[in-house]
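These notes concern the structure reproduced below.
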Amino acid sequence: MSEEDKAKKLENLLKLLQLNNDDTSKFTQEQKKAMKDHKFWRTQPVKDFDEKVVEEGPIDKPKTPEDISDKPLPLLSSFEWCSIDVDNKKQLEDVFVLLNENYVEDRDAGFRFNYTKEFFNWALKSPGWKKDWHIGVRVKETQKLVAFISAIPVTLGVRGKQVPSVEINFLCVHKQLRSKRLTPVLIKEITRRVNKCDIWHALYTAGIVLPAPVSTCRYTHRPLNWKKLYEVDFTGLPDGHTEEDMIAENALPAKTKTAGLRKLKKEDIDQVFELFKRYQSRFELIQIFTKEEFEHNFIGEESLPLDKQVIFSYVVEQPDGKITDFFSFYSLPFTILNNTKYKDLGIGYLYYYATDADFQFKDRFDPKATKALKTRLCELIYDACILAKNANMDVFNALTSQDNTLFLDDLKFGPGDGFLNFYLFNYRAKPITGGLNPDNSNDIKRRSNVGVVML
């Protein structure tokens with residue numbers, strides 16, 4: 001395979017790593033169609049590109065559930081609405097097929113998401129989840145699932161204000177039906193159902209630029225198994241380097257280094273929850289977890305074998321029993337098609353973390369605080385990379401959100417081509433830093449004030 005073909009393979013991989021079905025490149029003016037050109041979004045309560053936010057808060061006038069229609073939005077006569085029961089194996093399989101075949105545009109890449117029942121139990125069944133918020137569109141005649149969108153309830157923190165919301169995810173329309181304008185109808189229908197439950201705000205992300213991002217972060221990627229990535233043509237060989245050079249450069253030890261590092265247990269929840277809340281309070285856009293939500297997100301199904309495990313959570317316990325650090329990552333592997341040697345590509349995603357390393361300082365940006373935090377995060381996330389590799393993951397991904405820019409360069413996370421834009425629905429907010437400089441390099445000085453992590 002030529003280097004040009006390998007570069008194309010890598011480009012396709014990076015598209016997949018964006019976890020959305022739209023292509024993206026750098027944030028350019030060309031992508032920013034004027035609001036008047038966004039036919040759908042100009043009718044929605046979202047911030048305009050050039051709007052100067054004076055006061056943060058809801059965009060729409062207050063409403064009640066009684067103001068919202070009880071009837072689903074009309075569809076073309078050949079389609080019908082359905083609610084997906086994620087506990088039903090057949091219905092869940094329909095979602096897998098739809099996402100696998102349509103969630104990413106380029107099907108020549110030779111790889112697909114390997115969605116599992118375990119992943120969706122974790123992602124879609126958080127406390128307070130509603131079957132009615134897992135919405136599908138089927139062809140009446142064949143019952144084929146051709147579109148899907150989901151929402152889960154969350155409480156957002158936006159610069160200290162609590163905002164009851166939903167998190168929108170897994171919006172997917174069959175490629176052959178994208179001219180039917182199903183996406184706006186899906187968004188309106190999920191909005192209607194959520195509004196009927198007296199929730200009026202939402203958080204969502206996309207690789208494309210819509211009106212108008214509250215923040216933008218960049219994807220970064222840390223090879224854990226460079227040789228495998230090269231053998232399946234997901235990465236090329238840089239000029240002036242040998243395979244041995246690249247393997248050595250990305251090598252990791254088999255064992256972690258941090259004393260007291262162990263898996264998170266249920267009996268740790270009270271202590272870790274308090275550590276996590278205090279750490280998250282530094283950021284301007286966060287999810288405010290209940291203790292029940294925290295346990296669901298970070299304990300997972302303990303009885304699962306390693307190859308089916310979704311969430312991996314660890315703590316650092318000191319000799320006196322105090323837990324000073326916590327980190328987590330999740331797994332969403334790819335299936336590799338048409339490869340005789342490898343069937344799967346293990347993909348790990350850095351999730352949430354917390355540490356008390358800089359708690360003694362009043363200002364997180366104090367040089368001494370920054371040094372203490374950077375040192376500790378480099379140690380913790382280095383161990384996270386080792387644990388991810390030991391869990392058969394081949395690439396470890398992180399955004400420039402949270403305090404990630406303090407360790408990305410040191411730990412050999414390379415910048416990806418993908419950018420993730422964060423959006424608030426029916427909530428006007430001033431821009432929030434996403435860990436990027438104007439030239440899209442990592443902003444180590446200001447870091448990011450995005451503390452929420454979207455799947």
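Note that Cβ sites are derived from N, Cα and C of the backbone, with glycine treated the same way.
Nothing has been swapped: the model has the original residues at all the noted spots.
According to Swiss-Prot, the protein carries these features:
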- Leu455: active site, proton acceptor (ACT_SITE)
- His38, Lys39, Phe40, Trp41: tetradecanoyl-CoA binding site (BINDING)
- Leu99 to Pro: In NMT1-72; temperature-sensitive mutant with myristic acid auxotrophy (MUTAGEN)
- Asn169 to Leu: Reduces the chemical transformation rate; when associated with A-205 (MUTAGEN)
- Phe170 to Ala: Reduces the chemical transformation rate; when associated with A-171 (MUTAGEN)
- Leu171 to Ala: Reduces the chemical transformation rate; when associated with A-170 (MUTAGEN)
- Ala202 to Thr: Reduces affinity for both substrate and myristoyl-CoA (MUTAGEN)
- Thr205 to Ala: Reduces the chemical transformation rate; when associated with L-169 (MUTAGEN)
- Cys217 to Arg: Reduces affinity for substrate, but not for myristoyl-CoA (MUTAGEN)
- Ser328 to Pro: Moderately reduces affinity for myristoyl-CoA, but not for substrate (MUTAGEN)
- Asn426 to Ile: Reduces affinity for myristoyl-CoA, but not for substrate (MUTAGEN)
- Gly451 to Asp: In NMT1-181; temperature-sensitive with myristic acid auxotrophy. Reduces affinity for myristoyl-CoA (MUTAGEN)
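Projection of Swiss-Prot feature records onto the structure.
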residue	record	contacts (Cβ under 8 Å, 6+ apart)
Lys39	tetradecanoyl-CoA binding site	none
Leu99	mutagenesis position	Phe113, Tyr115, Phe148, Phe170, Cys172
Asn169	mutagenesis position	Ala123, Ser150, Ala151, Ile152, Tyr204, Met454, Leu455
Ala202	mutagenesis position	Ala151, Ser165, Val166, Glu167, Ile168, Thr191, Val194, Leu424, Phe425, Asn426
Ser328	mutagenesis position	Leu264, Phe298, Ile311, Phe312, Ser313, Tyr314, Tyr351, Tyr352, Tyr353
Gly451	mutagenesis position	Gln280, Arg282, Phe283, Glu284, Leu285, Ile286, Gln287, Ser401, Gln402
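In this structure, of the recorded positions Phe40, Trp41, Phe170, the smallest number of CB atoms within 10 A of the CB marks Phe40. Asn169 (mutagenesis position) carries a strand DSSP state (E or B).
The two recorded residues, Cys217 (mutagenesis position) and Thr205 (mutagenesis position), show a Cα separation of 10 Å.
Of all the recorded positions listed here (Phe40, Trp41, Thr205), Thr205 has the Cα closest to the Cα of Leu171 (mutagenesis position).
Separating the Cα atoms of Phe40 (tetradecanoyl-CoA binding site) and Thr205 (mutagenesis position) is a whole-number distance of 17 Å. When the neighbouring Cβ atoms lying within 10 Å are counted for each of the recorded positions (Leu171, Cys217, Leu455), the highest count belongs to Cys217. Classification of Ala202 (mutagenesis position) by DSSP places it within a strand. Using a 10 Å Cβ-Cβ cutoff, Asn426 (mutagenesis position) registers 21 neighbours. It is 14 Å from the Cα atom of Thr205 (mutagenesis position) to that of Trp41 (tetradecanoyl-CoA binding site).
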